[in-house]
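What follows is one structure encoded as structure tokens, with my remarks underneath.
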Amino acid sequence: MKRKTKIVCTIGPASESVDKLVQLMEAGMNVARLNFSHGDHEEHGRRIANIREAAKRTGRTVAILLDTKGPEIRTHNMENGAIELKEGSKLVISMSEVLGTPEKISVTYPSLIDDVSVGAKILLDDGLISLEVNAVDKQAGEIVTTVLNGGVLKNKKGVNVPGVKVNLPGITEKDRADILFGIRQGIDFIAASFVRRASDVLEIRELLEAHDALHIQIIAKIENEEGVANIDEILEAADGLMVARGDLGVEIPAEEVPLIQKLLIKKCNMLGKPVITATQMLDSMQRNPRPTRAEASDVANAIFDGTDAVMLSGETAAGQYPVEAVKTMHQIALRTEQALEHRDILSQRTKESQTTITDAIGQSVAHTALNLDVAAIVTPTVSGKTPQMVAKYRPKAPIIAVTSNEAVSRRLALVWGVYTKEAPHVNTTDEMLDVAVDAAVRSGLVKHGDLVVITAGVPVGETGSTNLMKVHVISDLLAKGQGIGRKSAFGKAVVAKTAEEARQKMVDGGILVTVSTDADMMPAIEKAAAIITEEGGLTSHAAVVGLSLGIPVIVGVENATTLFKDGQEITVDGGFGAVYRGHASVL
């Protein structure tokens with residue numbers, strides 16, 4: 001079985017070498033995340049080159065995600081690198097930069113004084129230190145606070161203001177420079193930090209459009225109350241979400257985070273947009289070779305919630321066991337997926353879905369694939385939308401996306417249950433189906449004889465036109481004739497031109513291939529699993545006997561006795577009147 005949940009790994013000092021990246025890819029990494037809160041362009045450029053080299057060596061499709069620093073508020077530097085703030089003491093926050101002391105610090109956002117009011121809470125260093133606003137002195141440019149929770153405050157720590165709408169820009173100048181660097185480097189995703197409203201996403205989209213890079217997808221990171229409140233408009237503008245539980249858990253009470261996680265995942269699922277669950281998933285594996293039981297449950301529950309991808313941060317960027325962390329996540333995901341109730345999920349999502357043609361096809365494909373227990377769903381695609389829409393219904397069968405576009409292939413690295421295979425561009429429907437089936441076989445996920453569902457859009461090459469579904473047997477069609485009965489049979493051919501030859505050669509379960517049958521052949525026919533004759537006619541002896549015995553018969557197959565060889569393994573499909581090479585899964 002192949003894992004369907006995707007794994008995002010943050011690349012850092014512990015994982016940036018080509019050899020280590022190869023190990024991560026072989027362990028199961030699908031997307032490499034680069035955190036632009038740390039490091040410069042030169043450092044990230046080297047990492048991107050190493051990721052590409054490792055992907056080339058392994059022959060795997062691995063996407064690159066650029067995670068922006070975002071418009072966050074931080075403290076400036078402290079005296080001697082750190083100060084101690086004591087509970088109950090007064091602390092002044094200056095809007096002008098000063099070197100921090102236990103009496104006064106400054107922040108990177110001068111407009112904070114306009115956004116907060118008396119009684120507001122200000123959190124420092126991921127909420128470890130909390131302050132309450134006592135007074136706001138706009139003339140002096142200072143906020144006077146009382147320390148509610150003390151602790152040691154170091155340089156450049158994060159500042160959060162729960163429940164307060166801050167007027168930070170959508171993207172900063174640093175973000176803009178980082179995104180332009182990413183465009184030049186050919187990245188696949190931008191994870192936009194601290195998204196609060198749809199306009200934050202559109203600001204990035206405009207930048208991409210101005211540089212002819214609209215193919216790069218935007219994943220909105222939901223990290224604050226405002227982002228949660230505006231989730232519907234954000235999802236309309238973004239290509240997917242990241243549930244960034246770290247910063248979210250600072251601004252929102254810890255007990256609310258699991259509920260918000262479920263809400264955000266469900267909203268993405270309903271729209272068929274990918275969602276990543278992130279932060280502290282296997283946090284203890286930064287130091288230990290095994291996860292805690294709570295962490296294993298956390299990963300499993302995110303998958304039960306419906307996440308497309310699970311993410312590793314410090315575990316792979318700076319931890320002692322980066323490869324082990326990926327292997328562990330792979331095993332947890334694989335085992336959890338075996339417990340998914342695909343029929344229940346499909347039924348629920350069908351009720352909640354929209355009434356579009358693509359949605360209707362997506363539902364039909366998932367239902368058909370489940371009812372027929374097909375080996376795979378094959379989706380030739382130009383834009384990646386078809387496999388994404390099918391994945392929305394969480395089919396049991398793997399989804400093989402066949403595309404001529406390498407960038408589309410990488411974008412699908414984030415979508416649940418989708419495996420990609422590149423194939424040449426085609427112009428006709430017949431060519432598209434042939435190329436898709438060939439690519440599916442090359443992927444190793446299906447083999448000759450397997451039953452698959454193919455879904456695509458016609459005319460070929462048009463984006464967003466998913467309107468076709470075909471149930472297909474991947475097999476070599478050897479012969480066609482008039483089928484009798486709806487059954488199918490698999491066995492070894494027994495070629496006999498006379499009754500005597502048939503009686504001598506026939507074995508139980510063999511498939512009798514002859515010119516025509518008569519009463520003298522009955523001892524051989526009674527052992528047969530199926531009959532193929534050159535003689536045609538629905539009232540021929542073979543047709544009548546086959547119906548009587550309840551075995552499939554195909555009549556009117558030209559040159560059958562020379563076409564088939566003794567002992568050749570074949571499948572007879574009475575309903576379709578076809579004979580396939582080998583063991584084919586026919587209905």
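Backbone N, Cα and C define each Cβ position, glycine as well.
Here the original residues stay in place, and none of the substitutions has been built in.
What Swiss-Prot says about this one:
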MUTAGEN   C9 to S  Slight decrease in activity; when associated with S-268
BINDING   R33, K221, G246, D247, T279  substrate binding site
BINDING   N35, S37, D67, T68  K(+) binding site
BINDING   N35, F36, S37, H38, R74, K157  ATP binding site
MUTAGEN   K221 to C, D, L or R  10000 to 100000-fold decrease in activity
BINDING   E223, D247  Mg(2+) binding site
MUTAGEN   C268 to S  Slight decrease in activity; when associated with S-9
MUTAGEN   D308 to E  Reduced activity; when associated with Y-416
MUTAGEN   H425 to A  Decreases affinity for allosteric activators
MUTAGEN   V435 to E, K or R  Does not affect kinetic properties
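Sequence features annotated in Swiss-Prot and their locations in the structure.
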{"residue": "C9", "record": "mutagenesis position", "DSSP (3 states)": "strand"}
{"residue": "R33", "record": "substrate binding site", "DSSP (3 states)": "strand"}
{"residue": "H38", "record": "ATP binding site", "DSSP (3 states)": "coil"}
{"residue": "K157", "record": "ATP binding site", "DSSP (3 states)": "coil"}
{"residue": "K221", "record": "mutagenesis position", "DSSP (3 states)": "strand"}
{"residue": "D247", "record": "substrate binding site", "DSSP (3 states)": "helix"}
{"residue": "D308", "record": "mutagenesis position", "DSSP (3 states)": "coil"}
{"residue": "V435", "record": "mutagenesis position", "DSSP (3 states)": "helix"}
Which ones, of the binding-site residues N35, R74, K157, G246, D247, have a Cα no more than 10 Å from the Cα of E223 (Mg(2+) binding site)?
G246, D247
Measuring Cα to Cα, how many Å separate R74 (ATP binding site) from S37 (K(+) binding site)?
12
Sort out for me which one of H38, K221 has the most neighbouring CB atoms within 10 A, since those are the recorded positions we care about.
K221
If you count other CB atoms within 10 A of each CB, which of C9, C268, V435 wins among these mutagenesis positions?
C9
Least buried of the binding-site residues N35, S37, T68, T279, going by other Cβ atoms within 10 Å?
S37
Rounded to a whole angstrom, what is the C-alpha distance between K157 (ATP binding site) and D308 (mutagenesis position)?
31
Whole-number Å value for how far T68 (K(+) binding site) lies from R33 (substrate binding site) (Cα to Cα):
10
Neighbour tally for D67 (K(+) binding site), based on other Cβ positions within 10 Å of its Cβ:
25
CB-centroid shell, 8 A cutoff, K(+) site N35, S37, D67, T68, site residues removed:
L34, F36, H38, L66, K69, G70, A191, S193
Cβ within 8 Å of the substrate site centroid (R33, K221, G246, D247, T279 excluded): which residues?
D67, S193, E223, M242, A244, R245, L248, A278, M311, S313
At a 10 Å cut-off from the C-beta of H425 (mutagenesis position), count the other C-beta atoms across all protein chains.
13
Using a 10 Å cut-off, grab the number of neighbouring Cβ atoms around the Cβ of R33 (substrate binding site), all chains included.
25
